[in-house]
Amino acid sequence: MWPQPRLPPRPAMSEETRQSKLAAAKKKLREYQQRNSPGVPTGAKKKKKIKNGSNPETTTSGGCHSPEDTPKDNAATLQPSDDTVLPGGVPSPGASLTSMAASQNHDADNVPNLMDETKTFSSTESLRQLSQQLNGLVCESATCVNGEGPASSANLKDLESRYQQLAVALDSSYVTNKQLNITIEKLKQQNQEITDQLEEEKKECHQKQGALREQLQVHIQTIGILVSEKAELQTALAHTQHAARQKEGESEDLASRLQYSRRRVGELERALSAVSTQQKKADRYNKELTKERDALRLELYKNTQSNEDLKQEKSELEEKLRVLVTEKAGMQLNLEELQKKLEMTELLLQQFSSRCEAPDANQQLQQAMEERAQLEAHLGQVMESVRQLQMERDKYAENLKGESAMWRQRMQQMSEQVHTLREEKECSMSRVQELETSLAELRNQMAEPPPPEPPAGPSEVEQQLQAEAEHLRKELEGLAGQLQAQVQDNEGLSRLNREQEERLLELERAAELWGEQAEARRQILETMQNDRTTISRALSQNRELKEQLAELQSGFVKLTNENMEITSALQSEQHVKRELGKKLGELQEKLSELKETVELKSQEAQSLQQQRDQYLGHLQQYVAAYQQLTSEKEVLHNQLLLQTQLVDQLQQQEAQGKAVAEMARQELQETQERLEAATQQNQQLRAQLSLMAHPGEGDGLDREEEEDEEEEEEEAVAVPQPMPSIPEDLESREAMVAFFNSAVASAEEEQARLRGQLKEQRVRCRRLAHLLASAQKEPEAAAPAPGTGGDSVCGETHRALQGAMEKLQSRFMELMQEKADLKERVEELEHRCIQLSGETDTIGEYIALYQSQRAVLKERHREKEEYISRLAQDKEEMKVKLLELQELVLRLVGDRNEWHGRFLAAAQNPADEPTSGAPAPQELGAANQQGDLCEVSLAGSVEPAQGEAREGSPRDNPTAQQIMQLLREMQNPRERPGLGSNPCIPFFYRADENDEVKITVI
């Protein structure tokens, strides 16, 4: 209750004090507003917008609040004009207007526009009536108290103008509300269009998600298959590793067994795990063996060439021997013919001596003289032939000496010998031709008819002829002696031939020594062959192990190929999974942001609804207080009528009035403090509202609000979205597919719902922000009327504000707790994402390792294929060489048969005369019997070859059979009884079942 004054105050003093107090209060309010207006952070955008009749001092802060300024904004949310009561008990016009505007906004949300208009008009009319009543009361009280009409009328005019301004502001707020309703309709249409677009986008998203689900199902199936194959591959790998370990043990056993034969093979078997080094060593060893084989082939080729040269030399020497034998036989025939001629001449001489008469003595003498000349010429020829034979003998001896030297010097000297022998052969052939001509002449002379018988009785001529015949006989005897000497010379030549044969035997012995050396070489080759057999066995075992290892490698290659395919499929699946996860993360982040914004908006709406309820309660309280004030004013008016009679008493009680003024000042200070506290709380609430809703700066700033909304949406899209939390108990792909489908569907539903809620909350927040802005623009202070009811109203509003602040604090704590929980959830999801990325990195490392192993195996396989191709090429080349050698051997056998035929023909010519022709075959046979050679005697034994010369095939030839037998013995050197006198060919051959010659490669 208001305190009752004991004495009425002086009118002049009370009016002056009232005006001074009002001026001081206005100044303090302005200073307070100026102090509170820079509470917005620096860089914020401030706008002063003066509406129709509104107070130009009211400003609206529309700056964007940063997260660092949220506590300040929360502290600066409440304004002092919303819920304050002046000390005089009259509610401030700003508070009433804000409460009425809030009620009108609430009614506009629920009731059509016509009801809003009627309510606004009724409220303005009621305000005007109240203002008129107050003006009348104030005027009457002023006129009754002191009669100062003009001052009180001026104050009343000020109040009327103030109330008119408030009414104009109310009309403008109505107009703005109407405009806001129009904008709300437009926004509803836009919202409908956006919802239609969202539905279309949802349909498209559903279609895309259906395709993605199918792909995801296929990928999950493939992942399951890959996992099963991975398990199978791991088991197969374990088996292969176990088998490889067993093989390693076996290889170590084999290495210990083969260590005594070949250390290299043992090293290769012990180092079975290091296949690459083993293969390189084996390649090196094979290269060394091929080099040794090539060296042996070169030596063998050189030996064969030397043997062929020796055979050619031997054949040439045999031809020379044959020529000499034929020349010797021809000379013997010539000697026999000469003996026959001598006998014939003796018979003729006897006939001439027996017959005395010779009618044709002159002719006979001439014939005898001619015969003598012929005999002398023949004798000279024979002497020349003897000399030539001696010269040839000397040359032959020199040639034999040269041959021994040539054997040491080999090919060059042998060619010179062949050249000299060819020259000698030509000379001897010329001599033989001369002898043949002489023989033909003698035969012609023998074929002439005998002369007629001479008359009996020797004459002088006959005696002369007889003397000449005796002389001729003597000459013939001398010739016979010369022939005997020549025969002796021939015997010497035969001795020389024997010596030459001995030398040939020595050469054959040297050849035998060479053969023994060849045997030693053969033994070395046998040892090498034994080593090679052991090596071949080891290599066969190694080859088997390599084949097994190749099988393992091929299986490993298959496994690696399958693993590569699996890993590629896994990579594609993981890529698709990542994309789906990113999309789901984006959707979930959008949903979370939408949820947060919807929660914030719902919280803001709840807080605004609470504030609206509080404002309505305060408005009702203010109406009740106003009614009380009007009743009290009537009572006071009656008291003022009574107090006119007590003016004197009031003058006496000035001191009491001063005390009352001081109490009013104190109450004004208390109300100012309460106003400051309320403004701080209002600023805090306004900061919370600006943080939650980001409303516009003032009245009708839809474009800036839309820009803020677009910025919020862009920030929601640009924020990195967490990965979806995939539960760990999803073992089957069906469960995973169902989980992803449900997650996508729920995300879409929540996204659509939260978008709708966000739009609704934004609309509500805009409305509330406009209402708050319009309410904040109203004047916040009025002149306090003297009374006694202000303390109770201020206490109730303070308690209501305290309750609202406690609710806001509790809600703020709940929001902070939810935010902390969400942060923990986000951190957990990020941890899961990091784990998934680590697993994908390990899978990528496994893939890289598989690829490197696969590349190494491919390189090894390629090297093996190249090595096999080189071996096949070498094999084909060796086959071609073997065919060429086989043809050469067959050609040698054919040449041998031809030489056999020649020797047989040469041996059959002197067979008719056993006395003279016997020594030649005996000599040839001696040459065969004395020479136990290791090479093929191409001259051969004449006696067994005579009966078999007609057979042309080399299979029926005993020498060829001997060659084949020797080849078999050479192939199996341990089973060979010995060389003996069997000839051999210095090549390595193999005879098959058909006795065909094939060269084997060691």
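From the backbone N, Cα and C atoms, a Cβ is placed for every residue, glycine too.
Just so you know, the substitutions we noted aren't modelled in this structure.
Note that the coordinates shown come from a computational prediction; the quantities given were computed from them, not determined experimentally.
Experimental mutagenesis at this site is recorded by Swiss-Prot as Arg18 to Lys, annotated: Impaired methylation; when associated with R-30 and R-35. Cβ-based neighbour count (10 Å, all protein chains) for Arg18 (mutagenesis position) stands at 17.
Quoting Swiss-Prot on the mutagenesis of Arg30 to Lys: Impaired methylation; when associated with R-18 and R-35. According to its DSSP assignment, Arg30 (mutagenesis position) is helical.
Non-local neighbourhood of Arg35 (mutagenesis position): empty, since no residue in the same chain at least six residues away has a C-beta under 8 Å from its C-beta. One mutagenesis experiment catalogued in Swiss-Prot, Arg35 to Lys, is accompanied by this note: Impaired methylation; when associated with R-18 and R-35.
For the mutagenesis experiment Ser37 to Asp, the note given by Swiss-Prot reads: Phosphomimetic mutant. Does not affect interaction with importin-alpha.
Quoting Swiss-Prot on the mutagenesis of Phe987 to Ala: Abolishes interaction with GORASP1. Abolishes membrane clustering.
The note that Swiss-Prot attaches to the published mutagenesis Ile1002 to Arg is: Abolishes interaction with GORASP1. Abolishes membrane clustering.
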Arg30 (mutagenesis position) CB neighbourhood, other CB atoms within 10 A: 13
